[in-house]
Amino acid sequence: MIIPFHKKFISFFQIVLVVLLLCRSINCDSRHVFIRTELSFIKNNVPCIRDMFFIYKRELYNICLDDLKGEEDETHIYVQKKVKDSWITLNDLFKETDLTGRPHIFAYVDVEEIIILLCEDEEFSNRKKDMTCHRFYSNDGKEYNNSEITISDYILKDKLLSSYVSLPLKIENREYFLICGVSPYKFKDDNKKDDILCMASHDKGETWGTKIVIKYDNYKLGVQYFFLRPYISKNDLSFHFYVGDNINNVKNVNFIECTHEKDLEFVCSNRDFLKDNKVLQDVSTLNDEYIVSYGNDNNFAECYIFFNNENSILIKPEKYGNTTAGCYGGTFVKIDENRTLFIYSSSQGIYNIHTIYYANYE
């Protein structure tokens, strides 16, 4: 069942009533309903080439990477906060480091604090034994304490890393931050079974020496893997990554679920979210049910949000001014078990935000 919404101002309760009555009338198989409420626009004067959104103390933040090449050829990593209909820049973290080039960014958000790591980015084949990182700590989202740390790279020496925002993962009553990587490609089986690995910190990112073993038997030879990101929800671990001939020719987008086997070991297997003529964008959960976003493979003026693989919303991005609207980089930002934001860039400097509510009907 596809439920299209194109109006900007519809009350939450009106939508709930319509959806519940509709589902009753057609005898929906699923007992779960999700709906989209008001659409809002946010403007950004900074040309971000990468956005990393998160919720902290009930407010929306963005880590913006500005690395456009120009006369100055400078890199900026801004921490921004949503204030009304704009992103307000609070801090430029990169200028407080001695790093060169575009770094890896790993952000960890807990109830009371934000911890952001900026780590030097070298090609995995040229990576040094140790990796220099700057650890930024904040308990208000505005001011950040900076300390330089060194991470021994023996665990992830041959792994390709990608930037992401994550929650802590609790294993046997201890919380860990994870940095995870994937073998970018293999031409022959080396029987190591370490194609995906994570190193972990139990002291909020100050030291990194714990190895998390990820057992994944569906790694294929002769293809490239990239953009690996862990998903942590209610202490369940999953991964999202891309598979293709090369980074510009994506053949598939994989999502794998992991089960804690013993100690610091997990067993992971594929979860099939692939749909014909649709490109998987992002995955999250609401009340233990998956919510998945897709772009239209042939027309990014449309994107879809599926809940429980049954009900879906069709989103046609609304124009802001005279710009051409699209649905690019769709990302879920979970508020709680009943609400999530769906954020995408509709045009340069313009972000569309949809609020999605979870509801039950009897």
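Placed from the backbone N, Cα and C atoms, the Cβ positions cover glycine too.
In this structure the noted substitutions are not present, so the sites keep their original residues.
While the structure shown retains the original residue, Swiss-Prot records the mutagenesis experiment Asp66 to Lys with this note: Prevents the interaction with c2 neutralizing antibodies. The DSSP secondary structure for Asp66 (mutagenesis position) is strand.
Among the mutagenesis entries in Swiss-Prot is Asn145 to Asp, noted as: Loss of N-glycosylation; when associated with D-322 and D-338. With a 10 A radius on its CB, Asn145 (mutagenesis position) counts 9 other CB atoms from all the protein chains.
Quoting Swiss-Prot on the mutagenesis of Asn322 to Asp: Loss of N-glycosylation; when associated with D-145 and D-338.
Under mutagenesis, Swiss-Prot gives Asn338 to Asp with this note: Loss of N-glycosylation; when associated with D-145 and D-322. Counting only same-chain residues at least 6 apart in sequence, those with a Cβ under 8 Å from the Cβ of Asn338 (mutagenesis position) are Leu286, Asn287, Tyr357, Tyr358, Ala359.
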Simplified DSSP label at Asn338 (mutagenesis position) comes out coil
Around the Cβ of Asp66 (mutagenesis position), other Cβ atoms within 10 Å, all chains included, total 18
Taking only the CA atoms, the spacing between Asp66 (mutagenesis position) and Asn145 (mutagenesis position), expressed in whole angstrom, is 21
